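See below for the structure under consideration.
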Amino acid sequence: MNDDRETPPKRKPGEDDTLFDIDFLDDTTSHSGSRSKVTNSHANANYIPPSHVLPEETIDLDADDDNIENDVHENLFMSNNHDDQTSWNANRFDSDAYQPQSLRAVKPPGLFARFGNGLKNAFTFKRKKGPESFEMNHYNAVTNNELDDNYLDSRNKFNIKILFNRYILRKNVGDAEGNGEPRVIHINDSLANSSFGYSDNHISTTKYNFATFLPKFLFQEFSKYANLFFLCTSAIQQVPHVSPTNRYTTIGTLLVVLIVSAMKECIEDIKRANSDKELNNSTAEIFSEAHDDFVEKRWIDIRVGDIIRVKSEEPIPADTIILSSSEPEGLCYIETANLDGETNLKIKQSRVETAKFIDVKTLKNMNGKVVSEQPNSSLYTYEGTMTLNDRQIPLSPDQMILRGATLRNTAWIFGLVIFTGHETKLLRNATATPIKRTAVEKIINRQIIALFTVLIVLILISSIGNVIMSTADAKHLSYLYLEGTNKAGLFFKDFLTFWILFSNLVPISLFVTVELIKYYQAFMIGSDLDLYYEKTDTPTVVRTSSLVEELGQIEYIFSDKTGTLTRNIMEFKSCSIAGHCYIDKIPEDKTATVEDGIEVGYRKFDDLKKKLNDPSDEDSPIINDFLTLLATCHTVIPEFQSDGSIKYQAASPDEGALVQGGADLGYKFIIRKPNSVTVLLEETGEEKEYQLLNICEFNSTRKRMSAIFRFPDGSIKLFCKGADTVILERLDDEANQYVEATMRHLEDYASEGLRTLCLAMRDISEGEYEEWNSIYNEAATTLDNRAEKLDEAANLIEKNLILIGATAIEDKLQDGVPETIHTLQEAGIKIWVLTGDRQETAINIGMSCRLLSEDMNLLIINEETRDDTERNLLEKINALNEHQLSTHDMNTLALVIDGKSLGFALEPELEDYLLTVAKLCKAVICCRVSPLQKALVVKMVKRKSSSLLLAIGDGANDVSMIQAAHVGVGISGMEGMQAARSADIAVGQFKFLKKLLLVHGSWSYQRISVAILYSFYKNTALYMTQFWYVFANAFSGQSIMESWTMSFYNLFFTVWPPFVIGVFDQFVSSRLLERYPQLYKLGQKGQFFSVYIFWGWIINGFFHSAIVFIGTILIYRYGFALNMHGELADHWSWGVTVYTTSVIIVLGKAALVTNQWTKFTLIAIPGSLLFWLIFFPIYASIFPHANISREYYGVVKHTYGSGVFWLTLIVLPIFALVRDFLWKYYKRMYEPETYHVIQEMQKYNISDSRPHVQQFQNAIRKVRQVQRMKKQRGFAFSQAEEGGQEKIVRMYDTTQKRGKYGELQDASANPFNDNNGLGSNDFESAEPFIENPFADGNQNSNRFSSSRDDISFDI
């Protein structure tokens, strides 16, 4: 298989298939016999041991069998015996030298390992007598089925390490990456397996648990500098005689903030936990020894060593070794799109020795064990050994089916669970749910530091001023006892006092307000019916609400293909036969016409059928050959359903679509036998059987597949299908008259993103075939370079072909994908598609979904070595630099890079080159990439640029990519929920990204930006008056306002305007945001939030605070503030005036920045002022008498009873806000932003003439595309490349009867049964041979014989 990803190591010639030559671990095996020794070179004379192996060491197998076995068990499972310098480890899996037969020595453990083992032993009970531990003895008891029921409880109760690993870390006690001792799994012995403490099948995607919530939550909250700042302030307030305010005001407010944040985090994590619970409670069928049958259990209850039954279309619940299946020789088909993104089905096959276990009775009698590698993250390797009846059977990736795969085209399989839960390879490739911080939050943290610097400056000015004033006026202020005061101590005390006094410049309610805003924004996103997918009853779910504003600033989208952009459903769309193009439904503008002697457009499939059935039509023989090729030249297996229909089992979805297309056109493939295929001609009811002589299989080098048939009339024909490039060069130069028309049709297909194949044939004489067949057979039996020699043999016969036509298959897209991608690109978002599929497939999808277009130049990087990749990248960079590309030119570039080249390009020395080329392209497609490479690509762009990234996928193979991006979006698909559970946002369809980003993203970013800026502004506007006041009170640290009133400012009186703006404000309507995607660039450019904008708001707050302080102090200092009784206002009355005026100004500012007034806006802005005006007299009347706030005693009559107070509340706010109003007027009238213009259009419902211009430009572009020379012809074909397809299809005889669930039912139909002499006439009377695995029943003992000549065995 031409694949850049990790593949399992191949065995060297001459290596034995067994994992051990001597079975140390089989408790049923006797070691008695002649005295023998095993050295570490016993298995293979060519084996070169690693440096740490001691070649001289041997084990005497006959000295003391029991002691030897105990020693091996001790080293293998417990690693406690380190008295000797070397501990033997049976079957240690070494990644450097794949020699599973060897017995290896490992280095003695280091200090830390010994310490860890000491702890383990300390918490494990020991026997009073003998060297063996309590645990070891119970292991021996387990192997002899003598374990009492209380053992597991006692073991887990006292082994702290196992308890911690199992219930806290949810992992196995073995090595984290599979480098430790191999695990032993006993078949049909759950008690023995339970003793090892293997992980259960529980999975969790939550951020917290009971043990980690508090530390993780506090770490997350106090990583926000504002919360850390107020924690310090709260501590300072507790120092006696320092705080000018109440000591509990800050800590009380901080606790409220933390409690609200904690509640929000808990609610979101509970949602994740519920989602996990839904998956964990999925059901599977587990073989029960107690019931002698399969019983339904939850996934979470599946344990290592369980035998499970999986039916067709069901997901695999855990990493499983296939034991048997309903198909011949234990074959099964699995879909791994959820794991690696590949669309073609994979073929897995059980070992022949286990394929006989096909019913409950045989499973019950299955005894043995598996020695398996430890859990690890490698998706493409596996090593293990199964021991059955003293025979050791090697296990490889061919028998391993991973969790996350789905069983297809196979009625059922039986499997042995090897890894569960977080030990499965799928979960090993997943990372812990990361804690992500938004770009806005990072800016806030930096600006808080800057604001803190300003705060320090203000504190220093005030503290130094107080020291100077105290020193200079000490003699005049003798009553203050300032003489002899320690200046350093005074400075330090003043520093702390002013810290507390000015600390509210940083809004303490900022983050809780923002968190609540984001929570409700997330709720509104989830409530949007436009983002609800009715077909699967799936709403959009925001799992991490703290990231919603990131949706408005995305510059790159990294998307999976299969299941995200496409449905993974292939449909036969059109075909070209004899120069004519046929399609089922013809678009109005595509009807076939003749222009300049050339037929343009499509004909209907009905016309094709008419021509086929008209013997006088010259195209009839060609159409017959074309449809016969579709029905015969493939590796598909037909399967009759209960309703009489046929379901085609196809490893390649393309082949399935082609065969189905042929059936729809009247040539129905109905029977496959080992040496023939049968086709039903529906028009006449005639069945034609074609003898299958040879199959020349598809691979990525050949790009074609051929089959040779003997027709019913005795003639021999070769059918060939493949890429246009390879078919054209093999055509007969004289007998091909349809080439030009066919190529023209291929170009039309490619422009529509359809997957194309060329079809050709030739007649072969008997003599030529016999001569070639001898060459082919010789190549098929050679041991060296067999694949290359088979390809050479195929080349000899695949010549002088006659082109008969071409096919077009549509890889059906998800709804709305092309329109969504086009709109997102108009919004300035670059889209990268990362897929495990082949290059041709990826390019075709790029064309069909409008990621690529005909006028784009493809920059293809498909190299085999690092040096070639570097050279290719540098050549492209130099070429692009020479042309001095404009923006328009860059919009015509697309990069296509394959997985192998990408692996080289991701190296530190080359990644800058890759990113340079990629940034110049409008679109990037990475094909044949592994899940790890997907994540590495995202991390590279994330690390090398300041852009915000979004990753979207639907499969488990996309989880790492999703978690690596700033925002991860998972599609709640039909095949699994792993991506959706691990994502920040779960959606039902890719098309929902359009509104999610353009509307909700833009709204969220603008709302959050204004809410944050406003929060800082309002605190600056009020609390800076405290700083101005120090110049009037001799730097004494006296506060203008009462303590609790200051705290209530953020909690009650100004909290609602930013909240309402953050939740309900709309700067542009959703309709216009979707209509003009260019508005999205406002977020990408940081138009609403930046350092410059932030300090503009802060300075505005300084300005407003100065106006309030100066205005009020002039009024009160000069005695203008008289109440109705002619009494002058006091200090606290002046403070209330300052406070109330500031509240009115900041509420007025909120009114100016509000874009859309709603009922909530009216409640929030005027309502907040009204709330304060009502609250103050109640508070000032009650609390002083309760001895809580005596400052406000009698203040109400000095304020509410003064006309100057009310006049001040009118004049000063107008004076302060007039500048803001004039600035807003100037910007809109003379320097309008883009969204200002759109707002005017929205307000006055002004129509836009630009659509007509755009339509004209699109028309011009289409004309130019037609006039251009087209090169893309759309070849794509998905097919597994492991080889062996011919062998597989020759195993099948679909005339054999099958039961309800697809199992073989007749002795003559069993591929393992000896020939019992039943002829075709006896077939119906044959007695049932294989028991229905879904029902109990008796079965006679029978002898099986594999279709492999060299293997036979008994039940």
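Cβ from N, Cα, C; glycine included.
Here is what Swiss-Prot says about this protein:
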- Y380 to F: Increases ATPase activity (MUTAGEN)
- F511 to Y or L: Sensitive to papuamide B (phosphatidylserine-binding cytotoxin) (MUTAGEN)
- D560 to N or E: Sensitive to cold. Reduces interaction with CDC50. Decreases protein level (MUTAGEN)
- D560 to N: Loss of activity. Sensitive to cinnamycin (phosphatidylethanolamine-binding cytotoxin) (MUTAGEN)
- 560-562, E655, F698, S700, K703, K721, 755-756, 835-837, R928, K934, 957-958: ATP binding site (BINDING)
- D560, T562, D954, D958: Mg(2+) binding site (BINDING)
- D560: active site, 4-aspartylphosphate intermediate (ACT_SITE)
Is it possible to get the count of other C-beta atoms within 10 angstroms of the C-beta of E655 (ATP binding site)?
26
Between C-alpha atoms, which of these recorded positions comes nearest to K703 (ATP binding site): Y380, T562, D954?
T562
So which recorded positions out of Y380, E655, T756 end up within 10 angstroms of D560 (mutagenesis position), measuring C-alpha to C-alpha?
none
Measure from the Cα of T756 (ATP binding site) to the Cα of every one of the recorded positions Y380, T562, D954, then give the nearest.
T562
State the count of C-beta atoms found within 10 angstroms of the C-beta of Y380 (mutagenesis position), not counting that atom itself.
15
Would you count the other C-beta atoms found within 10 angstroms of the C-beta of T756 (ATP binding site) for me?
28
Given a 10 Å Cβ-Cβ cut-off, pick out the one of the recorded positions D560, D954 that has the most other Cβ atoms nearby.
D954
Any idea what the Cα distance is from D954 (Mg(2+) binding site) over to D837 (ATP binding site), rounded to a whole Å?
15
Ten-angstrom check, please: count other Cβ atoms within 10 Å of the Cβ of N957 (ATP binding site), all chains counted.
31
Need the DSSP three-state call for T562 (Mg(2+) binding site) to compare against my parser.
strand
Provide the number of Cβ atoms within 10 Å of the Cβ of D837 (ATP binding site), excluding the reference atom itself.
27
For the binding-site residues listed here (T562, K703, D958), tell me which residue's CB has the most neighbouring CB atoms inside 10 Å.
D958
What is the interatomic distance between the Cα atoms of D958 (Mg(2+) binding site) and D837 (ATP binding site), given in whole Å?
14
Sorry to bug you, but what's the C-alpha spacing from D837 (ATP binding site) to T562 (Mg(2+) binding site), rounded to the closest Å?
8
